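Take a look at the structure set out below.
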Amino acid sequence: MTTIVSVRRNGHVVIAGDGQATLGNTVMKGNVKKVRRLYNDKVIAGFAGGTADAFTLFELFERKLEMHQGHLVKAAVELAKDWRTDRMLRKLEALLAVADETASLIITGNGDVVQPENDLIAIGSGGPYAQAAARALLENTELSAREIAEKALDIAGDICIYTNHFHTIEELSYKA
């Protein structure tokens, strides 16, 4: 699978992901970019799950952002509704982590839109390791959001066999 982590701190929000794509227990590619900017660079998003499925969801989510003039929560809820009710979309297997200057959300294929505690998101096979590392760093250091995300991904990559050390990182700054 993969690891995606999002951290928000001191006027910065980061989403970072590794680059490993696997087919069963075989590494197919090591430099997949699972994190990208959407909606005129005002939203960042990362995915865990099937690559083709995730790119389809990115496109649909960007359309929802355009329909709702960039309102992240409304777009996320509308995508989740469609994902849950559309027969074809229901077959897509992926999780999305999305963020803008006001919110960080997880969108699932079950129709869930979750705003996590402490604006910390970690999804994918290495998610629990990245979440534990990021939480410890948030609570016990003054590292930046970007540094925390990078270190959390490094730790997850050391432990999870489906996570590598090729990182894609996107960051938004806002007035805290």
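Including glycine, each Cβ sits where the backbone N, Cα and C put it.
Remember, predicted model here, so these are calculated numbers, not experimental data.
Quick look at what Swiss-Prot annotates:
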type	residues	note
ACT_SITE	T2	active site
BINDING	G157, C160, T163	Na(+) binding site
MUTAGEN	T2 to V	No protease activity
MUTAGEN	T2 to S	80% reduced protease activity in the absence of HslU. Almost no effect in the presence of HslU
MUTAGEN	T3 to S or V	80% reduced protease activity
MUTAGEN	S6 to A	No effect
MUTAGEN	S104 to A	50% reduced protease activity
MUTAGEN	S125 to A	Almost no protease activity
MUTAGEN	S144 to A	No effect
MUTAGEN	C160 to A or S	No protease activity. Cannot form complexes with HslU
MUTAGEN	S173 to A	Almost no protease activity
Cβ neighbour count (within 10 Å, all chains shown) around S125 (mutagenesis position): 19
Nearest of the mutagenesis positions (T3, S104, S125) to S173 (mutagenesis position), judged by Cα-Cα distance: S104
According to DSSP, which kind of secondary structure is T163 (Na(+) binding site) found in, if we only use helix, strand and coil? coil
Sorted by position, what residues of the same chain at least six away from G157 (Na(+) binding site) have a C-beta under 8 A from it? T3, D18, G126, T163, N164, H165
Report the residues of the chain - excluding G157, C160, T163 - with C-beta within 8 Å of the mean position of the site's C-beta atoms, for the recorded Na(+) site, in sequence order. T3, D18, Q20, S125, G126, Y129, L153, A156, D158, I159, I161, Y162, N164, H165
Using a 10 Å radius on the Cβ of S6 (mutagenesis position), the other Cβ atoms enclosed count 31
Closest to T2 (mutagenesis position): which of the mutagenesis positions S104, S125, S144, C160, going by Cα position? S125
Determine, using Cα-Cα distances only, which of these mutagenesis positions is closest to S6 (mutagenesis position): S104, S125, S144, C160. S104
Compare the Cα of S104 (mutagenesis position) against each of the mutagenesis positions S125, S144, C160 and report the nearest. S144
Taking the Cβ of T2 (mutagenesis position) as the centre, count every other Cβ atom within 10 Å, in any protein chain shown. 29
Could you check the recorded positions T3, S104, S144, T163, S173 and say which one's CB has the most other CB atoms within 10 Å? T3
Looking at Cβ-Cβ distances, which residues of the chain lie under 8 angstroms from C160 (mutagenesis position) while being 6 or more apart from it? T3, S125, G126, Y129
